Amino acid sequence: MIALIQRVTRASVTVEGEVTGEIGAGLLVLLGVEKDDDEQKANRLCERVLGYRIFSDAEGKMNLNVQQAGGSVLVVSQFTLAADTERGMRPSFSKGASPDRAEALYDYFVERCRQQEMNTQTGRFAADMQVSLVNDGPVTFWLQV
């Protein structure tokens, strides 16, 4: 399971002209689900995403996680993160989970974030989405479990 996380000052996702999720300061999480992923990996990745210390403390040091910084999370499904790009000029998506399995694990990941009392907004799984963000820093990390 893969999360591309970006520290943002604001982010939103729109589907068919409707804003489905919007946050101020926090994390934009682009989530990719691979074939061998399961709930245990989703739990571990959620723990890492919410615990990752990439927000500045009073001394300007990256020492706070999103909850400590008072931020929110916007989770957007992105199957392209599971692409195999090592060969050729066209990505292969053979490493990605089936749509049904990926949606179940995406929903599970979102629910785990919410269970941590995290303000968690979302896109719409498998929809054609427009994502807007202001990357703060820029600060972007690839987390994989």
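Placement of Cβ uses the backbone N, Cα and C atoms for every residue, glycine included.
Listed in Swiss-Prot for this protein:
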MUTAGEN   Ser77 to Ala or Pro  Wild-type deacylation of D-tyrosyl-tRNA(Tyr)
MUTAGEN   Gln78 to Ala  Wild-type deacylation of D-tyrosyl-tRNA(Tyr)
MUTAGEN   Thr80 to Ala  Wild-type deacylation of D-tyrosyl-tRNA(Tyr)
MUTAGEN   Ala102 to Phe  Loss of deacylation of D-tyrosyl-tRNA(Tyr), loss of deacylation of glycyl-tRNA(Gly), not toxic upon overexpression
MUTAGEN   Phe125 to Ala  Loss of deacylation of D-tyrosyl-tRNA(Tyr), loss of deacylation of glycyl-tRNA(Gly)
MUTAGEN   Met129 to Lys  Alters stereospecificity, confers binding of L-amino acids while slightly decreasing binding of D-amino acids
MUTAGEN   Gly137 to Ala  Loss of deacylation of D-tyrosyl-tRNA(Tyr)
MUTAGEN   Pro138 to Ala  Loss of deacylation of D-tyrosyl-tRNA(Tyr)
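Everything Swiss-Prot records as a feature, shown here on the structure.
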| residue | record | Cβ neighbours (10 Å) |
| --- | --- | --- |
| Ser77 | mutagenesis position | 25 |
| Gln78 | mutagenesis position | 20 |
| Thr80 | mutagenesis position | 11 |
| Ala102 | mutagenesis position | 23 |
| Phe125 | mutagenesis position | 17 |
| Met129 | mutagenesis position | 17 |
| Gly137 | mutagenesis position | 12 |
| Pro138 | mutagenesis position | 10 |
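According to its DSSP assignment, Ser77 (mutagenesis position) is in a strand.
Secondary structure at Ala102 (mutagenesis position), taken from DSSP and collapsed to helix, strand or coil, is helix. Of all the mutagenesis positions listed here (Ala102, Phe125, Met129, Gly137), Phe125 has the Cα closest to the Cα of Ser77 (mutagenesis position). Spatially, by CA atoms, the mutagenesis positions Gln78, Thr80, Met129 include one closest to Ala102 (mutagenesis position), and that is Gln78. A distance of 8 Å separates the Cα atom of Gln78 (mutagenesis position) from that of Phe125 (mutagenesis position).
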